[in-house]
Amino acid sequence: MPLSYQHFRRLLLLDDEAGPLEEELPRLADEGLNRRVAEDLNLGNLNVSIPWTHKVGNFTGLYSSTVPVFNPHWKTPSFPNIHLHQDIIKKCEQFVGPLTVNEKRRLQLIMPARFYPKVTKYLPLDKGIKPYYPEHLVNHYFQTRHYLHTLWKAGILYKRETTHSASFCGSPYSWEQDLQHGAESFHQQSSGILSRPPVGSSLQSKHRKSRLGLQSQQGHLARRQQGRSWSIRAGFHPTARRPFGVEPSGSGHTTNFASKSASCLHQSPVRKAAYPAVSTFEKHSSSGHAVEFHNLPPNSARSQSERPVFPCWWLQFRNSKPCSDYCLSLIVNLLEDWGPCAEHGEHHIRIPRTPSRVTGGVFLVDKNPHNTAESRLVVDFSQFSRGNYRVSWPKFAVPNLQSLTNLLSSNLSWLSLDVSAAFYHLPLHPAAMPHLLVGSSGLSRYVARLSSNSRILNNQHGTMPDLHDYCSRNLYVSLLLLYQTFGRKLHLYSHPIILGFRKIPMGVGLSPFLLAQFTSAICSVVRRAFPHCLAFSYMDDVVLGAKSVQHLESLFTAVTNFLLSLGIHLNPNKTKRWGYSLNFMGYVIGCYGSLPQEHIIQKIKECFRKLPINRPIDWKVCQRIVGLLGFAAPFTQCGYPALMPLYACIQSKQAFTFSPTYKAFLCKQYLNLYPVARQRPGLCQVFADATPTGWGLVMGHQRMRGTFSAPLPIHTAELLAACFARSRSGANIIGTDNSVVLSRKYTSFPWLLGCAANWILRGTSFVYVPSALNPADDPSRGRLGLSRPLLRLPFRPTTGRTSLYADSPSVPSHLPDRVHFASPLHVAWRPP
């Protein structure tokens, strides 16, 4: 007969009418009983022949992905002109006095941030914008280009101008070496790029000769020179051969020749000196691509009147006859002045050699589930986290639930600050630019590659493609609608572009680490400046707490002014005042302790409503269910151990079938949530110890011992002793010498025992006491006669790695011992 829910509850000692604990609890450690219960609840039967269920409520598993929804009316968010002050350490020191070693180290990490991957894979420009929405290709292309343009205008991206130079908007940092420093700076650099000076100077010829010894493939080199691109080292990189602005077009060959000869007009003496063997008219240098000339600065030797000689793909339509009612020339002729082919930033700097490639693709999604009106750019730099050359990102400590509760559960008033575009505050060194490239190959290539018009694709490498091969009704209608949104920017956005990150991007594993270091250092400074208040951060979420509302408001004003003086942009509309219950990291934290936020409780209820019984559920769906239930597990009676059968099925990659009893058990567990309370400091006066055959307790001056009916594994025996100590004494601070009991992770014990022990020991704090000093050591070995002196072991609540009381460094700094005795648990501990 299957086990009923009531019987199962009684078995786990969750009901009050259970017998004496010393008899009942050791039974739960019995392997035979655990196996029988698992069979009764159908937990062990992992091989099932019925088809798996792949969807439970909103949770989907294998073979199904959520279809992203494209919104043609997405607004591109605006970015303030974010510029974090370079002398941030000096400004903090003016505010709070000398910084601690920790604060200084963290702030130096991000001024500027550096990124050196082992290997960088370069992808063709066509992969720059991902075809994420096949139905809305053109629309998505322009929206993404507009987003990238907005980021560039806000000083978040560099624009690659030539192989060795980039331009950007906004205020420069000292490590961004300006191009206009005069001739001296060029001698130290391996690249000769001149942004403003005239094109053929002797300086460059000197330069080229010096580099020529390294060149074997001179043919590629001559082909690379166009406009301002003086890429010398490019020949080393066979992947970086194509000129920067490449667009297949009707006049591909002719334009290319013109550009070759035109660029020779300015540099012929230099050219011939450096490359005597290379002919300027190389037939194969043009693979059907028009070379664009927007790389030339407006005041260079080429005059404005010559521009029509090298028309760009977009403007070529102006002179051609419409091929149909949907010809692109009809759109191009709507405007007389389409504006420049390219924009250049306010500052030009030197960068390491950057090929005309991208290293990651981009696409747009909704800003968040609650805001579908605005878009968010997703950058896929996952190449750095994959494969043999993956970068192992630095680990950083995040406070666990208990530490967080100890820190923040108090009778303070709270408010949270919203840092706008937090990642884009942290500057990246220009040396990282070649590794973090995004961009696009221009509209013509994008449409050609993704259109069903095979003529375009076939013509790319053979005969000259016809300009009007691109015209189609879909493209015409899309562009006409986009023309109403973007106007003459359609022309600018239809050109190829390559952008590198100037601030840290979100798609790299290094960024969360750097952001966490930055905000925690700033909060540490604020805590020392206002010792009677509390400031705490997780990523970009910063919270302030103070004793009264008036006090909090004045703290808010002072901290806001301080953050603004550092160049940190706050979003005043999103400042939230929480009163005494702080909503933070998915929890509600008040003076009673922590509970999950209401929306998570609703999600759990919804999950149980949709959870089928007696049907095998795909283990991928089980992962999603465990993710949700695991978040709230610390607030239930049995905690994580209750989810162990689910964990086991996920590990063995088998389907899981919920029996009615197990589902009812979990459902009841999650309907009544108990707050996790903050730990209080105190003295430990109750000690527990065990041997495989017996247990012993010391409570004040009272000592007890007992034996087990059969020998047990030592960890199990120690856990039982701790449970007896708690139930006998009611004390919430217990001394033990077992590291597993100390860790309060009961998932490795027999399943029923783990569930019962979690409930008995809920809210208990443990203090480590070495075996040699443990007063309960003798009773556990059956010796009650000898009485050891009672230890006075103080218990201090843990706050993880967050030091709330960092000593200001005017005191001579010495590092205190973290742990005062060789605790196996603390030695082996890694940040969660």
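Count begins at 1; order follows the chain as displayed.
Placed from the backbone N, Cα and C atoms, the Cβ positions cover glycine too.
What you see is the original sequence, not a version with the noted changes.
Noted in Swiss-Prot for the protein shown:
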type: VARIANT; residues: LYS118 to Asn; note: In strain: Latvia
type: VARIANT; residues: HIS136 to Tyr; note: In strain: Latvia
type: VARIANT; residues: ASP178 to Glu; note: In strain: Latvia
type: DOMAIN; residues: 346-589; note: domain 'Reverse transcriptase'
type: BINDING; residues: ASP418, ASP540, ASP541; note: Mg(2+) binding site
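Once Cβ contacts within 10 Å are tallied over all protein chains shown, the recorded positions ASP178, ASP540 are led by ASP540. Over all protein chains present, the Cβ of HIS136 (variant position) has 15 other Cβ atoms lying within 10 Å. If you take the Cα of ASP541 (Mg(2+) binding site) and the Cα of HIS136 (variant position), they are about 35 angstrom apart, rounded to a whole number. For ASP178 (variant position), the nearest of the recorded positions by C-alpha distance turns out to be LYS118; the candidates were LYS118, HIS136, ASP418, ASP540. Contacts of LYS118 (variant position) defined by a Cβ separation under 8 A and a same-chain sequence distance of 6+ are given as TYR389, VAL391, in order along the sequence.
When other Cβ atoms within 10 Å of the Cβ of ASP541 (Mg(2+) binding site) are tallied across all protein chains shown, the result is 16.
DSSP assigns HIS136 (variant position) to a helical segment in the three-state reduction. Each of SER416, LEU417, VAL419, ALA422, SER537, MET539, VAL542 belongs to the same chain as ASP418, ASP540, ASP541, is absent from that list, and has a C-beta within 8 angstroms of the C-beta centroid marking the Mg(2+) site. Confidence in the domain 'Reverse transcriptase' (346-589), given as mean pLDDT, stands at 85.
ASP540 (Mg(2+) binding site) sits 33 Å from HIS136 (variant position), taking the CA atoms of both as reference points. A straight line from the CA of ASP418 (Mg(2+) binding site) to the CA of HIS136 (variant position) spans 33 Å. Taking the Cβ of ASP418 (Mg(2+) binding site) as centre and 10 Å as the limit, one finds 16 other Cβ atoms among all the protein chains shown.
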